[in-house]
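Features as listed in Swiss-Prot:
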{"type": "VARIANT", "residues": "C40 to Y", "note": "In HK; decreases TSPO2 expression levels. Abnormal chromosome condensation and chromosome segregation in differentiating erythrocytes, resulting in abnormal cytokinesis and differentiation"}
{"type": "VARIANT", "residues": "V89 to F", "note": "In HK; associated in cis with F-98 DEL and I-120; decreases TSPO2 expression levels"}
{"type": "VARIANT", "residues": "T120 to I", "note": "In HK; associated in cis with F-89 and F-98 DEL; decreases TSPO2 expression levels"}
Amino acid sequence: MQPQGAIFVALPHLGPILVSLLTRHRMIRWYDIPKKPPWCPPHKVLLAGWITIYFVMGYASYLVWKDLGGGFGRPLALPLGLYAVQLAVSWAVLIFFFAAHAHGLALLHMLLLYGLVVSTALIWHPINKLAAVLLLPYLAWLTVTASIAYHLWRDSLCPNHHQPLPMGEKRD
């Protein structure tokens with residue numbers, strides 16, 4: 001890997017590092033809430049998942065950059081421009097989810113992000129098939145995190161929906 005590869009691999013981590021530094025105390029307290037869905041992974045697993053995803057997508061972007069000749073010419077505008085947009089949306093999700101605790105807004109941005117990642121993979125596929133395939137775990141991880149965001153958003157709207165009703169009663 002060329003030295004530029006290290007930059008591409010490190011770049012996706014800048015947003016999460018900055019968000020973490022600015023919101024560390026709120027993130028730790030948030031993760032201790034008892035109403036997380038049962039499938040929500042422990043904090044360390046969630047953190048390791050995101051670190052891995054960011055490394056992989058950084059490497060994938062490097063492959064695309066390298067296969068299009070390096071530099072920052074016109075052929076890179078769409079493939080890396082779209083990647084930059086989805087990276088920015090990904091960082092915004094962190095702010096909405098962890099700092100603002102706006103789970104509905106985070107969920108909407110995750111759905112937008114899902115579409116952006118699929119679009120990025122489709123554009124990258126003719127350039128570098130491995131780069132496109134490397135985005136698939138990101139889509140899987142987004143599915144998990146979006147389901148957590150949905151669960152938390154739903155619970156914030158209807159906090160008692162998960163409590164059992166007495167025998168014979170139905171919810172409205």
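Positions of Cβ are set from backbone N, Cα and C atoms, glycine also.
Taking the Cβ of V89 (variant position) as centre and 10 Å as the limit, one finds 17 other Cβ atoms among all the protein chains shown.
Close to C40 (variant position) in the fold, though at least 6 residues off in sequence, lie L46, I148, H151, each with a CB less than 8 Å from its CB. Taken residue by residue with DSSP, C40 (variant position) is part of neither helix nor strand, so it is coil. Using a 10 Å radius centred on the Cβ of T120 (variant position) and all shown protein chains, the other Cβ atoms total 28.
A separation of roughly 13 Å, to the nearest angstrom, links the Cα atoms of V89 (variant position) and T120 (variant position).
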